[in-house]
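**Student:** Below are the structure tokens for one structure; questions will follow.
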Amino acid sequence: MERKQSNAHSTFADINEVEDEAEQELQQQENNNNKRFSGNRGPNRGKQRPFRGFSRQVSLETGFSVLNRESRERDDKKSLPRSGRSFGGFESGGIINGGDGRKTDFSMFRTKSTLSKQKSLLPSIIRERDIENSLRTEDGETKDDSINENVSAGRYFAALRGPELDEVKDNEDILLPKEEQWPFLLRFPIGCFGICLGLSSQAVLWLALAKSPATNFLHITPLINLVVWLFSLVVLVSVSFTYILKCIFYFEAVKREYFHPVRVNFFFAPWVVCMFLAISVPPMFSPNRKYLHPAIWCVFMGPYFFLELKIYGQWLSGGKRRLCKVANPSSHLSVVGNFVGAILASKVGWDEVAKFLWAVGFAHYLVVFVTLYQRLPTSEALPKELHPVYSMFIAAPSAASIAWNTIYGQFDGCSRTCFFIALFLYISLVARINFFTGFKFSVAWWSYTFPMTTASVATIKYAEAVPGYPSRALALTLSFISTAMVCVLFVSTLLHAFVWQTLFPNDLAIAITKRKLTREKKPFKRAYDLKRWTKQALAKKISAEKDFEAEEESHH
């Protein structure tokens, strides 16, 4: 059949069969990509996509339609479902996709000693070998590094969202199944020490209310301090015992929390709680003792000091965990302990040590405060909307005010300056009505109550230095607010734990992969490039139209 000739306004692109050598190169490239990204372990895995050759002329519009269709298909493959089951041939938790209905293996987060004992069994050796083979690509590299290797701080910011970095982004995958309930120890976060922070700070508050001359008209009995102190001690022992079990059986998960930019600050919390309990010890336990034993300060402040040397060194030396990169409101936990330690050092009679800790804490508080206040582009953890995490801003200046008063014995200008800074920040936060609304409850919220309690204690000290009805009213108001918030959180915790049973959901933040599993195919030169010939055809069409118009003008 004869083919009609096209006029000057209709341009066609002549697409011929690709030569044998070029076709083999294209098929080899496509075959390699299929092996790399395919997750099926079946007889169809080795099948190649049929090569499409054209031996006829197609219009430019057809070329564009084919190009758009292939672009849509390529975009559809860029996102991974956040189910923990999107590895190629790799089921969640290290189970090969065999369809035999086996339960998820959580041994990847166990301690190395426990995991090595499991590997001594023959079935486990075979399973681990299959996992390694399923994760290995053609060139010998793995899709994701070992679970035992540390996750970078940038990876947490890239894979997680929220002010506490505890929510996985939609386009990210996790190592464990989201639908299945994980073991309790894996779901028990370091943030549970926030409960101890809130309760132990209440013990300090009620001791101050019972002993302060500014509130003696209330005739508050010291028994309240005793009850709160004992309850705080029981909660601290329970939480510490549970987390020690997690360290024993799931140490790899603990390492994940330590390298988390937000949760690393909660490793300071147990020692701050212990110092709070030492400061607020009931009078009936030491009625005639002016100073505490120095060993108490050494036991509680020693681990805190060595941990802050590690963290402050990372801030100072730069790198991936420099302060402008990982700064978040929870970073105040790594600062406020210096002021609490200064108070305890003064209680044991070491005034010079107390002054040293106060100076270190205040210097780093200024750095953290300025870094967060500037909202640097690299500080990704600071939420734009109001969140209870903002209450951490008032913790350090309040504690600094109390520490200065304890060291020097008077509420002078420096102590009042810190107190007024904390008071202004407190008012600026309380002025917002929706302070605790619209956010998912978390046990980490408990740690946000102790700054309010610390501000209340600082206000009581201020009322002692500046007696009067306004100062007393302010002290009672802030004390009532902090106690009410602790009661509300206590009731909410009981409801989530025993009624709704949602207090400890799956801790998705520790199950992220070391690097993103979504990979884009590397561009390579193809003998037949649809995009290239489409552009060339468009250029030829424009050139032909210009020649045709020029030819018509010459005829006229």
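Placement of Cβ uses the backbone N, Cα and C atoms for every residue, glycine included.
Sequence unchanged from the original; the noted substitutions are absent.
Quick paste of what Swiss-Prot says about this protein:
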- S38 to F: In slac1-6; normal ozone-triggered rapid transient decrease (RTD) in stomatal conductance (MUTAGEN)
- S120 to F: In slac1-7; impaired ozonetriggered rapid transient decrease (RTD) in stomatal conductance (MUTAGEN)
- S146 to F: In slac1-8; impaired ozone-triggered rapid transient decrease (RTD) in stomatal conductance (MUTAGEN)
- F450 to L or V: Impaired anion transport activity (MUTAGEN)
- F450 to G or T: Enhanced and constitutive anion transport activity (MUTAGEN)
- F450 to A: Enhanced and constitutive anion transport activity. Impaired anion transport activity; when associated with D-194 (MUTAGEN)
- S456 to F: In slac1-1; reduced slow (S-type) anion channel currents, and increased water loss due to impaired stomatal closure (MUTAGEN)
**Student:** Between S456 (mutagenesis position) and F450 (mutagenesis position), how many Å separate their Cα atoms?
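**Tutor:** Answer for this pair: 10 Å between alpha carbons.
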**Student:** Using Cβ atoms only, which residues of the same chain lie under 8 Å from F450 (mutagenesis position) while being at least 6 residues apart in sequence?
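**Tutor:** The answer is L197, G198, S200, S201, A395.
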**Student:** For a quick check of packing: other C-beta atoms within 10 Å of the C-beta of S456 (mutagenesis position), how many?
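**Tutor:** Looking across every protein chain shown, the total is 27.
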